[in-house]
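Colleague: What Swiss-Prot shows for this protein is this:
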| type | residues | note |
| --- | --- | --- |
| MUTAGEN | Trp26 to His | Gains the ability to form Asp-tRNA(Asn) in vitro. Only 2-fold decrease in catalytic efficiency for Asp-tRNA(Asp) synthesis |
| MUTAGEN | Lys85 to Pro | Gains the ability to form Asp-tRNA(Asn) in vitro, and is impaired in its ability to synthesize Asp-tRNA(Asp) due to a 8-fold decrease in affinity for tRNA(Asp) |
| BINDING | Glu170, Arg214, Ser364, Arg368 | L-aspartate binding site |
| BINDING | Arg214, Ala215, Glu216, Arg222, His223, Leu224, Glu361, Gly409, Ala410, Glu411, Arg412 | ATP binding site |
| BINDING | Glu361 | Mg(2+) 3 binding site |
| BINDING | Glu361, Ser364 | Mg(2+) 2 binding site |
Amino acid sequence: MYRTHYSSEITEELNGQKVKVAGWVWEVKDLGGIKFLWIRDRDGIVQITAPKKKVDPELFKLIPKLRSEDVVAVEGVVNFTPKAKLGFEILPEKIVVLNRAETPLPLDPTGKVKAELDTRLDNRFMDLRRPEVMAIFKIRSSVFKAVRDFFHENGFIEIHTPKIIATATEGGTELFPMKYFEEDAFLAQSPQLYKQIMMASGLDRVYEIAPIFRAEEHNTTRHLNEAWSIDSEMAFIEDEEEVMSFLERLVAHAINYVREHNAKELDILNFELEEPKLPFPRVSYDKALEILGDLGKEIPWGEDIDTEGERLLGKYMMENENAPLYFLYQYPSEAKPFYIMKYDNKPEICRAFDLEYRGVEISSGGQREHRHDILVEQIKEKGLNPESFEFYLKAFRYGMPPHGGFGLGAERLIKQMLDLPNIREVILFPRDRRRLTP
């Protein structure tokens with residue numbers, strides 16, 4: 001065993017005890033009669049202090065020969081002292097060089113020499129050695145844990161749906177085609193139809209966390225062609241408000257979990273994550289258009305709110321409501337997919353919503369149309385053929401309860417939570433319009 005403790009696990013209780021630490025060389029300093037070595041692991045930095053009179057001569061000679069990012073393991077005695085930068089040091093008895101790093105490095109993991117995003121993504125393994133990048137992905141891990149725990153605490157069952165499908169989930173054309181033996185198939189852009197089918201099964205409350213694939217040619221700071229979606233569906237709801245209420249509590253739980261468990265990472269990022277206030281404001285589509293009109297942005301009724309409109313609304317909600325998170329709801333039916341339920345007394349309006357975070361849509365959802373005949377008509381209204389959806393419609397003929405749900409973009413949630421400039425910062429190996437490797 002090369003390691004008994006991570007840097008974060010070395011506490012005063014270990015003072016005077018022997019430990020093993022391992023990681024990458026961060027810095028070496030030679031002061032003649034004393035040499036210093038700092039090594040980095042995933043939790044931080046450890047200082048190795050080697051006074052000439054107290055360490056093996058061969059070990060003393062080895063330290064200045066180490067290069068940045070060499071992989072080493074150190075065995076030694078913990079010494080807590082105010083003289084050490086970090087409050088403690090390790091007096092080495094043994095240093096093993098596990099591997100050498102070539103020079104020059106593809107980028108500087110200390111961050112002193114800046115690198116373009118493309119260079120960083122091409123060398124993601126090295127990029128992650130930067131503490132601020134490591135912090136982002138530790139937070140990402142916490143978000144996924146918090147979300148999964150919250151679903152289970154609220155009686156949801158995890159499901160896994162196909163990612164190779166025969167027909168477009170929402171009738172869109174933004175699908176990646178593929179050959180499935182002798183047939184044409186596509187990569188799934190959403191588990192929408194399958195999670196609705198599950199509402200007829202009696203599972204009642206389901207969720208899935210899985211990749212989705214969208215052949216959108218957008219090359220922006222908020223789009224990916226492969227992303228992770230947090231999807232949910234719940235049966236026996238009376239209206240879309242029940243779904244919105246659950247979603248806001250889920251998002252608030254994830255944010256608060258990060259606040260509680262990732263204080264160190266937030267400090268590394270120099271970011272203060274505010275506690276979300278429940279309930280999130282609800283802004284109707286009509287009210288949103290009115291606000292935008294007052295801001296000089298005119299959107300014809302029935303059209304979706306574009307990127308600039310979202311940005312302006314986000315700024316307005318922060319300045320006037322101090323609300324980074326808010327819902328847009330009561331959308332025109334023509335702007336939303338066929339499976340969204342319309343208001344019976346006002347069919348031009350539907351029971352759909354979007355959740356916005358700092359002016360970017362992170363989730364869409366709503367109450368679904370559970371009545372078979374009406375659903376068939378809505379499919380036709382969108383210019384689609386109901387026969388293509390027979391596998392889906394079949395579930396609606398044998399007792400489908402009222403239901404609703406949402407899809408929440410994991411990367412968008414994390415990007416907006418940390419107020420990062422680019423969605424590629426929060427996914428290890430982005431797939432976008434130009435990037436297929438690494």
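Placed from the backbone N, Cα and C atoms, the Cβ positions cover glycine too.
Original residues fill every noted site, and no substitution is shown.
Help me see these features in their spatial surroundings.
Modeller: Trp26 (mutagenesis position) carries a strand DSSP state (E or B).
DSSP assigns Lys85 (mutagenesis position) to coil in the three-state reduction, placing it in neither a helix nor a strand.
Every protein chain considered, the tally of other Cβ atoms within 10 Å of the Cβ of Arg368 (L-aspartate binding site) stands at 28.
Here the Cβ of His223 (ATP binding site) has 17 other Cβ atoms within 10 Å, regardless of which shown protein chain they belong to.
DSSP assigns Glu361 (ATP binding site) to a strand. Within 10 Å of the C-beta atom of Glu361 (ATP binding site) sit 19 other C-beta atoms, taking all shown protein chains into account.
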Colleague: Kindly assign Arg368 (L-aspartate binding site) to one of the three DSSP-derived states: helix, strand or coil.
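Modeller: Looking at the DSSP assignment, Arg368 (L-aspartate binding site) belongs to a strand.
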Colleague: Among the recorded positions listed here, Lys85, Arg214, whose Cβ has the fewest other Cβ atoms inside 10 Å?
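Modeller: Among the recorded positions Lys85, Arg214, the lowest count of other Cβ atoms within 10 Å belongs to Lys85.
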Colleague: Glu216 (ATP binding site) has how many other Cβ neighbours within 10 Å of its own Cβ?
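Modeller: Other Cβ atoms found within 10 Å: 14.
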Colleague: Report the largest Cα to Cα distance, in Å and rounded to a whole number, among the residues Arg214, Ala215, Glu216, Arg222, His223, Leu224, Glu361, Gly409, Ala410, Glu411, Arg412 that the record lists as binding ATP.
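Modeller: Farthest Cα pair among residues binding ATP: 19 Å.
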Colleague: Give me the CA-CA distance between Arg412 (ATP binding site) and Ser364 (L-aspartate binding site), in Å, as a whole number.
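Modeller: Cα of Arg412 (ATP binding site) to Cα of Ser364 (L-aspartate binding site) measures 12 Å after rounding.
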Colleague: Does DSSP put His223 (ATP binding site) in a helix, in a strand, or in coil?
Modeller: coil
